[in-house]
Amino acid sequence: MELVLKDAQSALTVSETTFGRDFNEALVHQVVVAYAAGARQGTRAQKTRAEVTGSGKKPWRQKGTGRARSGSIKSPIWRSGGVTFAARPQDHSQKVNKKMYRGALKSILSELVRQDRLIVVEKFSVEAPKTKLLAQKLKDMALEDVLIITGELDENLFLAARNLHKVDVRDATGIDPVSLIAFDKVVMTADAVKQVEEMLA
């Protein structure tokens, strides 16, 4: 199959297995959920009644005071007491096979092509690391919410995009399923397309 280059009167021949396969919604969902789960810190921790600082002495005698019986100031019922089912640090990551991960990326890229959300260009750059230059370039292309993928990370482009809210710049090795579906449009250079094809082959 061929992808038309927007900034040139030509087309780029690409593999149909990478850019023309059927959309596997279940696979994409599984991989995206796993990717998001892997980004969780999982560092939350609370103290049980055994870990809270405080005396082990019984606050008052069992009977005769008229107050409710109590055996410890560290009881979860008490203010500043321990937590009954205390949270523990945990690893939320889920295992995803390479074949599944690549399959999900191919599905997403193919769907982007079908929905006309993937724009392929010969090259994409700015002369200087200026947000104004990139903003004007995107305005000329009628792009606002966009992920730009280049063959190699262009420092000028990267710095120019940092202050734009709905714009991100990645090199071909930095793509992931979440970022591909997070933006309205994806702009890829011809070099990036070839690199992605080789990565997913």
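Even glycines carry a Cβ here, placed using N, Cα and C.
Since the structure is predicted, the reported quantities are computational estimates derived from the model, not experimental observations.
Listed in Swiss-Prot as a mutagenesis experiment, Thr131 to Ile is described as follows: Does not regulate the S10 operon; assembles into ribosomes in vivo. Leu134 to Pro appears in Swiss-Prot as a mutagenesis experiment; the accompanying note says: Does not regulate the S10 operon in vivo. As a published mutagenesis entry, Ala160 to Val appears in Swiss-Prot alongside the note: Does not regulate the S10 operon; assembles into ribosomes in vivo. Here the residue is the original one, but Swiss-Prot notes a mutagenesis experiment at this spot, Val167 to Asp: Does not regulate the S10 operon in vivo. Quoting Swiss-Prot on the natural variant Lys63 to Glu: In strain: N282; confers erythromycin resistance. Ribosomes bind erythromycin poorly and have reduced peptidyltransferase activity. 50S subunits assemble normally, even in the presence of drug, but assembly is cold-sensitive at 20 degrees Celsius.
Sequence-distant contacts of Ala160 (mutagenesis position), defined as residues of its own chain at least six apart whose C-beta falls under 8 angstroms from its C-beta, comprise Val126, Ala128, Pro129, Lys130, Thr131, Leu133, Leu134. Counting only same-chain residues six or more apart in sequence, the Cβ atoms lying under 8 angstroms from the Cβ of Lys63 (variant position) belong to Arg69.
The mutagenesis positions considered are Thr131, Leu134, Val167; of these, Thr131 has the fewest other C-beta atoms within 10 angstroms of its C-beta. Annotation note: Ala160 (mutagenesis position) sits in a helical segment as assigned by DSSP.
In the three-state DSSP assignment, the secondary structure recorded for Leu134 (mutagenesis position) is helix.
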